[in-house]
Amino acid sequence: MTANSLLGRSILNEGRSNKRSFVSLIVGLIVGFCLAELFVYSTPERSEFMPYDGHRHGDVNDAHHSHDMMEMSGPEQDVGGHEHVHENSTIAERLYSEVRVLCWIMTNPSNHQKKARHVKRTWGKRCNKLIFMSSAKDDELDAVALPVGEGRNNLWGKTKEAYKYIYEHHINDADWFLKADDDTYTIVENMRYMLYPYSPETPVYFGCKFKPYVKQGYMSGGAGYVLSREAVRRFVVEALPNPKLCKSDNSGAEDVEIGKCLQNVNVLAGDSRDSNGRGRFFPFVPEHHLIPSHTDKKFWYWQYIFYKTDEGLDCCSDNAISFHYVSPNQMYVLDYLIYHLRPYGIINTPDALPNKLAVGELMPEIKEQATESTSDGVSKRSAETKTQ
């Protein structure tokens, strides 16, 4: 065999070897990518939780899995509905007249079609009056264009302008005033039931109570909070004009800032739990509260929640009021499960309505220890709650 033929065979073998190496590399990359995808989608949801930044309340800081909000657009057409012929809604109709609730929804132009209209088509229609607060008008939503910019840094400013608008135009149209986000789902009938004994002239507000930053606690913005008419009056007339009582610039977390303002004008942070000590306002979707160990005990929520909270079915009142981070599609699912699905042969008899309270009087709080916290910036609080 000549030297030239040996050289040619050597080059050929080297080429085949390089080709096999290249193919092996490609196969390895494909397998590695597939394994990585499998690992990501099989990892428990709590691995995606982000640490909470107490000075920034937002999606990236909350215990909400990113995949839960993928289908944000919701249905293009109204899903429709039907009446229940034998349904007895006498009490709900009575409360609709006696406990008037104005619901205002924090939204923005990019969410008008994506989120806000689905609030209007589902739970929003059960409010006595529904108003969308944005920075641009919208004929379908009848949205109010507030004189404030969009973005997280303007949420406090938008909240102030919203309540000023409500006080000027609608203060006598309702007894209670609910603020909710465009991804909050609210069972309005249950809220009326909770509010029924209270006078709207009592300076009080209710929601999911957190304990840092404000001595008496403050209500989570995402879960929604509801102010009495007197609370709105004090906020707009007494707190907002006074920079010593209320932050004048637009920066800051809106739920914390309004909590400080309301405390400064002696509006009480009420206890919204039921008689069994179960919560009614929730900052996450039902799954996150109902499934034990869904959230790591080191997650910020457990340090922020004001009252001791159980996991599992005991987490939540049978008369729960709100959940947060609800996608548009989930709103229709919840609407069906709550207002249409019926187990045959089981009739739910509502509890008797409680007695009315005098102006300034509150229901006694559940006697128990408030939760403690050791996180930076979170005040420790373990004294037994007192009857107000």
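Backbone N, Cα and C atoms are what each Cβ position is placed from, and that goes for glycine too.
According to Swiss-Prot, the feature UDP binding site maps to MET106, ASN108, GLU150, GLY151, ARG152, LYS158, ASP181, HIS324, TYR325. Record note (Swiss-Prot) on the mutagenesis of ARG152 to Ala: 15-fold reduction in activity. Annotation source Swiss-Prot lists Mn(2+) binding site at ASP181, ASP183, HIS324, citing experimental evidence. Looking at Swiss-Prot, the entry for mutagenesis of TYR213 to Ala says: 25-fold reduction in activity. Positions annotated as glycoprotein binding site by Swiss-Prot: TRP300. Under the heading of mutagenesis, Swiss-Prot lists TYR325 to Ala and annotates it as follows: 25-fold reduction in activity.
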Spatial neighbours of HIS324 (Mn(2+) binding site) among the recorded positions MET106, GLU150, ARG152, ASP181, TRP300 [C-alpha, 10 Å]:
ASP181
Could you work out which of the binding-site residues (GLU150, ASP181) has its C-beta surrounded by the smallest number of other C-beta atoms within 10 A?
GLU150
Rounded inter-Cα distance in Å - TYR325 (mutagenesis position), GLU150 (UDP binding site):
19
To which of the recorded positions TYR213, TRP300, TYR325 does the lowest count of other Cβ atoms within 10 Å belong?
TYR213
To the nearest Å, how far is the Cα of ARG152 (mutagenesis position) from the Cα of TRP300 (glycoprotein binding site)?
20
Looking at the recorded positions listed here (ASP181, ASP183, TYR213), whose Cα lies nearest to that of the residue listed as 'glycoprotein binding site'?
TYR213
For a quick check of understanding: given the listed UDP-binding residues MET106, ASN108, GLU150, GLY151, ARG152, LYS158, ASP181, HIS324, TYR325, what is the maximum Cα-Cα distance in angstrom, as an integer?
20
Centre the Cβ atoms of ASP181, ASP183, HIS324, go out 8 Å, and tell me which other residues of that chain have a Cβ in range of the Mn(2+) site.
ALA180, ASP182, THR184, TYR185, GLY222, GLY224, TYR325, VAL326
Closest of the recorded positions to ASP183 (Mn(2+) binding site), Cα to Cα, picking from MET106, GLU150, TYR213?
MET106
